[in-house]
Amino acid sequence: MPYLKRVLLLLVTGLFMSLFAVTATASAQTGGSFFDPFNGYNSGFWQKADGYSNGNMFNCTWRANNVSMTSLGEMRLALTSPAYNKFDCGENRSVQTYGYGLYEVRMKPAKNTGIVSSFFTYTGPTDGTPWDEIDIEFLGKDTTKVQFNYYTNGAGNHEKIVDLGFDAANAYHTYAFDWQPNSIKWYVDGQLKHTATNQIPTTPGKIMMNLWNGTGVDEWLGSYNGVNPLYAHYDWVRYTKK
């Protein structure tokens, strides 16, 4: 083989191997399949938000004490009030990030005007990444409905509200989304309810659950009336990597 061709072959091979290594490393950094029945809190797997507020429409401070495990074998997020017109809320998130796959949760949201109970994936500028997010949200003003949404590099406005045919706050049900490169499919108790195919998120995110009260978004959530304590219940979470 002529010298020049041999050099070019080595350069191309090296570039391919470098790209392969980067891809493999990125893949290795995302979490694998798991099932957590919430029989106890795994602090090596999950993190509790504590001591700060998201601000803007979030009218509460995240407190680790507002994330607890109950004797019923469930995780409970609480919305409480330590003082007049001051509110604490609960948020739980995974340590690792997760990519394409099936995300499932068995949960009961809190019921009250002005609040949100959720299950979602998120990554953003504080993580050094674009804002990518996929949501399952319950607006406490009407828990006979569920809202699906997603953000890709900060672009949202993909809300879809689905009538459940039951009150989600009264009993446990399973909610899920299947995130793939060209689509997101949302499910309720195994039944497909909504599909999105445009501008699908690409960045792995942390698995998150939270309960919070809003401010300045009454048209969306309704006005929060100060009722507390309120609780959202999570029986289990499962992720199946695909």
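Just so you know, glycine gets a Cβ as well, placed from its N, Cα and C.
For the natural variant A24 to S, Swiss-Prot gives this note: In strain: HL-25. The structure shown keeps the original residue.
As annotated by Swiss-Prot, domain 'GH16' applies to 29-242, with the evidence given as sequence analysis.
What Swiss-Prot notes for the natural variant A83 to S is this: In strain: HL-25. Sequence-distant neighbours of A83 (variant position) (same chain, 6+ apart, CB under 8 A from its CB) do not exist here. Under the three-state DSSP scheme, A83 (variant position) falls in the strand class.
Taken from Swiss-Prot, the feature active site, nucleophile applies to E133, supported by sequence analysis. Sequence-distant contacts of E133 (active site, nucleophile), defined by Cβ-Cβ distance under 8 angstroms and a gap of at least six in the same chain, are F120, T121, Y122, T123, G124, N149, Y150, Y151, G156, P201, G205.
Annotation source Swiss-Prot lists active site, proton donor at E137. In sequence order, V116, S117, S118, F120, V146, Q147, F148, N149 constitute the residues six or more apart from E137 (active site, proton donor) in its chain with CB-CB distances below 8 Å. DSSP gives E137 (active site, proton donor) a strand state.
Counting only residues at least six positions away in the same chain, the Cβ atoms of Q29, T30, T97, Y98, G99, T123 sit under 8 Å from the Cβ of P204 (variant position). P204 to L appears in Swiss-Prot as a natural variant; the accompanying note says: In strain: C120.
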